[in-house]
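*Asks:* Input: one structure, supplied below.
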Amino acid sequence: MAADLAGKWILESSENFDDYMKAVGVGMVMRKMANAATPTQEIKIDGDSWSIKTSTTFKTTDISFTIGQEFDETTGDGRKIKTTCKIDGNAMIQDQKGSPDSILSREVKDGKMHMILKVNDVVCTRIYKRVD
């Protein structure tokens, strides 16, 4: 269930992240820094109210939102977008409207958080392990 996402997570593996960042327009210098980072995500859930704090050694971003309600989001790379989140089965889906549109999903499978990032025909998979 989506509530299993609550907690603190650290990146364990990443596939196709550089291609995803290129597809959303991230410049080379920022891509190099992001590829070298090992982010943590701290997810808090209170009913339909969620917050996600993503931290690296060079940047921290916080988003707070209510499931089903559109909100303004500034992404880690500085893009300003409109986002709506929803629950789909055991996953929390972020539908990001900007230039370009993208979809991020988070779901716990086998005790790990699987984060799938999609833009156009590019798919990135990032696996996080729970931090005790």
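From the backbone N, Cα and C atoms, a Cβ is placed for every residue, glycine too.
No noted substitution is present; original residues retained.
Per Swiss-Prot, mutagenesis Tyr20 to Phe is noted as: Does not affect activation of Na(+)/Ca(2+) exchanger and ReP1-NCXSQ phosphorylation. Swiss-Prot gives this note for the published mutagenesis Ser99 to Ala: Does not affect activation of Na(+)/Ca(2+) exchanger and ReP1-NCXSQ phosphorylation. Looking at Swiss-Prot, you'll find the mutagenesis Arg126 to Ala noted as follows: Does not affect activation of Na(+)/Ca(2+) exchanger and ReP1-NCXSQ phosphorylation. Fails to activate Na(+)/Ca(2+) exchanger and does not affect ReP1-NCXSQ phosphorylation; when associated with F-128. Per Swiss-Prot, the feature (9Z)-hexadecenoate binding site maps to Arg126, Tyr128. Under its mutagenesis annotations, Swiss-Prot gives Tyr128 to Phe the following note: Loss of binding to fatty acid. Fails to activate Na(+)/Ca(2+) exchanger. Does not affect ReP1-NCXSQ phosphorylation. Fails to activate Na(+)/Ca(2+) exchanger and does not affect ReP1-NCXSQ phosphorylation; when associated with A-126.
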*Asks:* In whole Å, how far is Ser99 (mutagenesis position) from Arg126 (mutagenesis position) when you measure between their Cα atoms?
*Replies:* 22
*Asks:* When DSSP states are folded down to helix, strand and coil, where does Arg126 (mutagenesis position) land?
*Replies:* strand
*Asks:* From the Cα of Ser99 (mutagenesis position) across to the Cα of Tyr20 (mutagenesis position), what is the distance in angstrom?
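*Replies:* Approximately 13 Å lies between the Cα of Tyr20 (mutagenesis position) and that of Ser99 (mutagenesis position).
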*Asks:* Around the Cβ of Ser99 (mutagenesis position), how many other Cβ atoms lie within 10 Å? Please give the count over every shown protein chain.
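*Replies:* Total other Cβ atoms inside 10 Å, all chains included: 9.
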*Asks:* Quick one: Cα separation, Ser99 (mutagenesis position) versus Tyr128 (mutagenesis position), in Å?
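*Replies:* Answer for this pair: 27 Å between alpha carbons.
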*Asks:* Which residues in the same chain, at least 6 apart in sequence, have a Cβ under 8 Å from the Cβ of Tyr128 (mutagenesis position)?
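*Replies:* The list for Tyr128 (mutagenesis position) reads Trp9, Ile10, Leu11, Glu12, Gln41, Lys112, Met113, Met115, given in order along the sequence.
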